[in-house]
Amino acid sequence: MLKPLWKAAVAPTWPCSMPPRRPWDREAGTLQVLGALAVLWLGSVALICLLWQVPRPPTWGQVQPKDVPRSWEHGSSPAWEPLEAEARQQRDSCQLVLVESIPQDLPSAAGSPSAQPLGQAWLQLLDTAQESVHVASYYWSLTGPDIGVNDSSSQLGEALLQKLQQLLGRNISLAVATSSPTLARTSTDLQVLAARGAHVRQVPMGRLTRGVLHSKFWVVDGRHIYMGSANMDWRSLTQVKELGAVIYNCSHLAQDLEKTFQTYWVLGVPKAVLPKTWPQNFSSHFNRFQPFHGLFDGVPTTAYFSASPPALCPQGRTRDLEALLAVMGSAQEFIYASVMEYFPTTRFSHPPRYWPVLDNALRAAAFGKGVRVRLLVGCGLNTDPTMFPYLRSLQALSNPAANVSVDVKVFIVPVGNHSNIPFSRVNHSKFMVTEKAAYIGTSNWSEDYFSSTAGVGLVVTQSPGAQPAGATVQEQLRQLFERDWSSRYAVGLDGQAPGQDCVWQG
């Protein structure tokens, strides 16, 4: 603990009675007081001059011009803060749009609900950029040659890379925080962008937390947001099933998510260490106890972002696991979840540990409150088959006679004539919906993703019946889930997987 430079003044103690002062005593006392004041004044001036010349070190995490995106180089705040922030917030007219990727050759039923295509949404979001684009991403692989594949389905990713280069050519700042080491060892995307002026930082999460940076979100101009399951990978646009959300014209939420981006950014400098306590400027004012309240297309809405792991949650930030459990705990009617992986264990520790936190929450909701639980899990050629006993165990709790309803299905994307594309053709979504709230995240459901891996979540609640022109966000997400649940690509655990598109064969 730092000691103060000087002690607080203490009132002098005087005797209860004193002899009367003589006139010359008063004069002498006055001269002494004046002399003391003069000495103090001269000393203060000397001290101020001395301190003025001493450079003061920045606080931990303070932004320095050489370390920040170009849009920050004239101060320690993003380009849109603080001069324009208040004015922009007054002009906020928040809008949330669900976005998704449907793999090629995976037709949905005619007239079924759908979200905006992800590739289209990303390109439109970049078209709105005027000052800066900040991207947090697990890895980058936007071109076919990145993985040695020549396939027309990579064209959308290549168009996205070209769009980003065009933004840099228009002097729009691009800052990227990505995980190190990376899965995309042969990708040149970030080198290409850096050569055009992009600022790239690799965050050594393995050294810092023994995890990875698994987040996937954008902050554009401190005003618009994308977040969801999709990586910066061309396969996420055409070969993998994804779901996310774009939020437009919502600077309060965008600048809150920007604080999470900044936690990654400051950890991307050489020899960075995790702080014991994050500085106040990283703190969030929005969380599950005090969410953002605003109008989304005129509809009263509450929303907040969560984050993981706990070490990357400054004061006020709700932990991602806590957000998931809170949404589950508030459900009274149903919990529908779509995730790529479901393990009530660790996935990347040896030996693995049992971790039934989410599993217990689903069981408690179904058994204790009669909540209808549906879990839709992805399966592809790279799926770990040891997941399926856990899924069967969860479904075994179901007992309609006792009003306990737990159903599990496996979503299988047919490989078809796309076998030349590795690590694709899978449901990669990570979302949950209840009658009260929508949760969209970036994490698979196992312990490591919440204890050591960097991820984010978005929790949104809209008032039923407050939107005469359309459904609430949670209703829209429920419709998308039920579309997938009732499709021919969703197979019950008591069924049989068609073809050779999944490691599990029923």
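Yeah, the Cβs are placed from backbone N, Cα and C, and that goes for glycine too.
Swiss-Prot documents Leu183 to Gly as a published mutagenesis change and attaches the note Loss of exonuclease activity toward ssDNA substrate. For the recorded site, Leu183 (mutagenesis position), the DSSP three-state label reads coil. Long-range C-beta contacts of Leu183 (mutagenesis position), restricted to its own chain and to partners at least six residues apart, with a cutoff below 8 Å, comprise Tyr138, Tyr139.
Break the domain 'PLD phosphodiesterase 1' (209-236) down by DSSP state and the numbers are 4 helix, 12 strand, 12 coil. Residues annotated as domain 'PLD phosphodiesterase 1' in Swiss-Prot, with sequence analysis given as evidence: 209-236.
For the published mutagenesis Lys216 to Ala, Swiss-Prot gives the following note: Loss of (S,S)-BMP synthase activity. No effect on protein expression or localization to lysosomes.
Residues or ranges marked as active site by Swiss-Prot on the basis of sequence analysis: Lys216 (among others). Packing around Lys216 (mutagenesis position) is summarised by its Cβ count: 25 other Cβ atoms lie within 10 angstroms of its Cβ, all protein chains included.
Positions annotated as active site by Swiss-Prot, on the basis of sequence analysis: Asp221 (among others).
Among the sequence features in Swiss-Prot, the mutagenesis site Gln255 to Leu is noted as follows: No effect on exonuclease activity toward ssDNA substrate. Taken residue by residue with DSSP, Gln255 (mutagenesis position) is part of a helix.
According to Swiss-Prot, the mutagenesis experiment Ala326 to Val carries the following note: No effect on exonuclease activity toward ssDNA substrate. For Ala326 (mutagenesis position), other Cβ atoms within 10 Å of its Cβ number 17. Under DSSP, Ala326 (mutagenesis position) is assigned to a helix (H, G or I) in the three-state scheme.
In the three-state DSSP scheme, Gly368 (mutagenesis position) is classed as helix. According to Swiss-Prot, the mutagenesis experiment Gly368 to Ser carries this note: Increases exonuclease activity toward ssDNA substrate.
Here the domain 'PLD phosphodiesterase 2' (423-449) has, by DSSP, the following mix of helix, strand and coil residues: 2 helix, 10 strand, 15 coil. The annotation domain 'PLD phosphodiesterase 2' is assigned in Swiss-Prot to 423-449.
In this structure the C-alpha atoms belonging to Gly368 (mutagenesis position) and Ala326 (mutagenesis position) are separated by 16 Å. When other Cβ atoms within 10 Å of the Cβ of Gly368 (mutagenesis position) are tallied across all protein chains shown, the result is 9. The recorded positions recorded for this entry are Lys216, Asp221, Ala326, and the Cα of Asp221 lies nearest to that of Gln255 (mutagenesis position). Neighbour density for Gln255 (mutagenesis position): within 10 A of its CB lie 21 other CB atoms from the protein chains shown.
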